Amino acid sequence: MSKIGINGFGRIGRLVLRAAIDKGASVVAVNDPFIDVNYMVYLFKFDSTHGRFKGTVAAEGGFLVVNGQKITVFSERDPANINWASAGAEYVVESTGVFTTIDKASTHLKGGAKKVIISAPSADAPMFVCGVNLDAYSPDMKVVSNASCTTNCLAPLAKVINDNFEIVEGLMTTVHATTATQKTVDGPSGKLWRDGRGAAQNIIPAATGAAKAVGKVIPALNGKLTGMAFRVPTPNVSVVDLTVRLGKGATYDEIKAKVEEASKGPLKGILGYTDEEVVSTDFFSDTHSSVFDAKAGISLNDKFVKLISWYDNEFGYSNRVIDLIKYMQSKD
């Protein structure tokens, strides 16, 4: 399997490394100009949300050593200066949140990377959601996007519903856990004034492009979905509320049956299904993109339904980054 590099050792960067270890993928290099190797060891070892790393991690001779495997550490601010080739890294995960366009992310190619996977939505890079549109990938693509955690939750569910019952139109709300871009106390936040309010004190209405992005990965739904977010004071796990008008009438039990069928078949490991009395903490470190909550959804009539699906917005997403890379490697 080709070797992986990670640019940006933040929440997603560190969890992509954990996911890579779980899935037997090889990470050979990490770049982060803001933390040295000893700090990397500390941040990787201890995680307030997902718990202590269960393997071994140490700093040795300037390397980050995880489970006995040496990982080269770079400290470059400009991606063009990262010598990925020297570490053998061919697939680079761009997880700084800064270099999210083809132009900016392509600078990794100068250092020897062959492919770049942006762990965020992109304005112009082709977007992929595992279980939904991987067949649109072609080996000539140098820079791709793994979309957002919310799009990864919504798209598999929307695909099942649209394939079986036809989505005429719909609105999505994600009740979303706090992320690093928010403020611990009230502060300035550019043009997005509400986003600057204290994360621990407030339910904050916010914009999200996640629903519209589904139209990019499922062209049949282009223009049929939009949505918004509420940021809430929890550290992790979010939940999508998808309210849709259907073209083909169906009982809620029929909808549940199709989702459960998909969760055991073509979308196994991507879309989960539960009929238990769950709450958000039950999904900490869950590796699915989306877990349909059969008991939480409701229908007004046979063509108007509200569907609920949970996601670990950090770890589920990080696992999909590795899955996308593995798929790309199988085709390149």
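Quick reminder: no glycine exception, Cβ is built from N, Cα and C everywhere.
What Swiss-Prot says about this protein:
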type	residues	note
ACT_SITE	CYS149	active site, nucleophile
BINDING	ARG11, ILE12, ASP32, ARG77, ASN313	NAD(+) binding site
BINDING	SER148, CYS149, THR150, THR179, THR208, GLY209, ARG231	D-glyceraldehyde 3-phosphate binding site
VARIANT	PHE284 to Leu	In strain: HFL23, HFL5, VT10, VT6 and HFL2
VARIANT	PHE284 to Val	In strain: VT37, HFL15 and HFL3
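Maximum intra-site Cα distance, D-glyceraldehyde 3-phosphate binding residues SER148, CYS149, THR150, THR179, THR208, GLY209, ARG231: 16 Å.
Counting only same-chain residues at least 6 apart in sequence, those with a Cβ under 8 Å from the Cβ of ARG231 (D-glyceraldehyde 3-phosphate binding site) are HIS176, ALA177, THR178, THR179, GLN182, ASP195, ALA199, ASN202, ILE203, ILE204, ALA206.
Each residue in THR174, HIS176, ALA210, ALA229, SER238, ASN313 lies on the same chain as SER148, CYS149, THR150, THR179, THR208, GLY209, ARG231 and has a C-beta within 8 Å of the C-beta centroid of that D-glyceraldehyde 3-phosphate site, without being one of the site residues. Cα to Cα, ASN313 (NAD(+) binding site) and CYS149 (active site, nucleophile) are separated by 5 Å. Around ILE12 (NAD(+) binding site), taking its Cβ as the centre, 27 other Cβ atoms fall within 10 Å, counting all chains. Reduced to three states, the DSSP call for THR208 (D-glyceraldehyde 3-phosphate binding site) is coil. When Cα-Cα distances from SER148 (D-glyceraldehyde 3-phosphate binding site) are compared across the recorded positions ARG11, ASP32, ARG77, PHE284, the shortest belongs to ARG11.
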